[in-house]
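Asker: What follows is a structure written as structure tokens; I'll ask about it next.
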Amino acid sequence: MRGTVSVPKKAEDAKADPPAKKKADTQASSHTLLEGRLGYQLESALLVRALTHRSYAYENGGLPTNERLEFLGDSVLGLVVTDTLYRTHPDLPEGQLAKLRAAVVNSRALAEVGRGLELGSFIRLGRGEEGTGGRDKASILADTLEAVIGAVYLDQGLDAASELVHRLFDPLIEKSSNLGAGLDWKTSLQELTATEGLGVPEYLVTETGPDHEKTFTAAARVGGVSYGTGTGRSKKEAEQQAAESAWRSIRAAADERAKATADAVDADPDEASASA
């Protein structure tokens, strides 16, 4: 009679430990890290979908992408930010509220929040996007962040999604109120330089690095004078940073002049009245 040798179940498991299991363990650990940063534990399949870019889906047999969740998250984000601005600025007209919202809900701002979460390292990307620096592309980071917000809404409800949006975006909401035009730094700078009679800003941009990993440096100049510089992974990002730097520099100088004038009036009001 031929005997059979039975292999203990645990030994079988150890012997047949596939790379897929190791990959699943790594993914679970990665998701735990992201969930810790978000402050919420989500249903696993939902989080996976939120992190699945269409390039990965197409290269892997047409898996579900994060685009529907992105659509949902965009609406949740817009609602929470709009509600906050409406309550925070009771005297602002609709047009100005819309500009403030646009300063918060845009690809550049969302990408910066995504970078703060190191979201790029968790995204499932196709090989093509991976090879062209997709993990740091503003559009991909912004879309994925909206998808994650959508996933939190579906899994945890509106209160949880609202809390997450406030935690991630309240600093930007506060910052948006300090923008001159309330839309973006380039618009703000142009309005400020017009008010101060300085002329129209121009941007000188240089680039360094290989094609797939370029770094852009921009200088914001007004009337031939450089007021600020900025760097970024895109020309637009570098120009925005340069515009912000220039805006703050020109605004500070204008505030100093206004303060000096006010001090002079306080010191000798009669002379100030005569001059007027």
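From the backbone N, Cα and C atoms, a Cβ is placed for every residue, glycine too.
Don't look for the substitutions in this one, it keeps the originals.
Dumping what Swiss-Prot says about this protein:
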- Asp74: active site (ACT_SITE)
- Glu146: active site (ACT_SITE)
- Glu70, Asp143, Glu146: Mg(2+) binding site (BINDING)
- 184-252: domain 'DRBM' (DOMAIN)
- Leu172 to Pro: In strain C120; loss of endogenous antibiotic synthesis, decrease in transcript abundance of genes involved in secondary metabolism (MUTAGEN)
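Provide an account of the burial state, proximal residues and distances for the features listed.
Answerer: Following the DSSP three-state reduction, the secondary structure of Asp74 (active site) is helix. Counting only same-chain residues at least 6 apart in sequence, those with a Cβ under 8 Å from the Cβ of Asp74 (active site) are Val105, Glu146, Gly150.
The Cβ neighbour count for Glu146 (active site), using a 10 Å radius over every protein chain in view, is 27.
Look at Glu146 (active site): DSSP puts it in a helix.
DSSP classifies Leu172 (mutagenesis position) as helix under the three-state reduction. Within 10 Å of the C-beta of Leu172 (mutagenesis position) there are 17 other C-beta atoms, taking all protein chains into account.
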Asker: Just to verify a number: CA distance, Leu172 (mutagenesis position) to Asp143 (Mg(2+) binding site), in angstrom, no decimals.
Answerer: 18
Asker: Over the domain 'DRBM' (184-252), what does the predicted model average in pLDDT?
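Answerer: So the average pLDDT across the domain 'DRBM' (184-252) works out to 91.
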Asker: Could you name the residues, excluding Glu70, Asp143, Glu146, of the same chain that surround the Mg(2+) site, i.e. Cβ within 8 Å of the Cβ centre of those residues, in sequence order?
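Answerer: Not counting the recorded site residues, we get Asn66, Glu67, Leu69, Phe71, Gly73, Asp74, Ala142, Thr144, Leu145, Ala147, Gly150.
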Asker: Could you work out which of the binding-site residues (Glu70, Asp143) has its C-beta surrounded by the smallest number of other C-beta atoms within 10 A?
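Answerer: Checked Glu70, Asp143; of these binding-site residues, fewest Cβ neighbours within 10 Å: Glu70.
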Asker: With DSSP as the yardstick, break the domain 'DRBM' (184-252) down into helix, strand and coil residue counts.
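Answerer: Split by secondary structure, the domain 'DRBM' (184-252) comes out as 32 helix, 23 strand, 14 coil.
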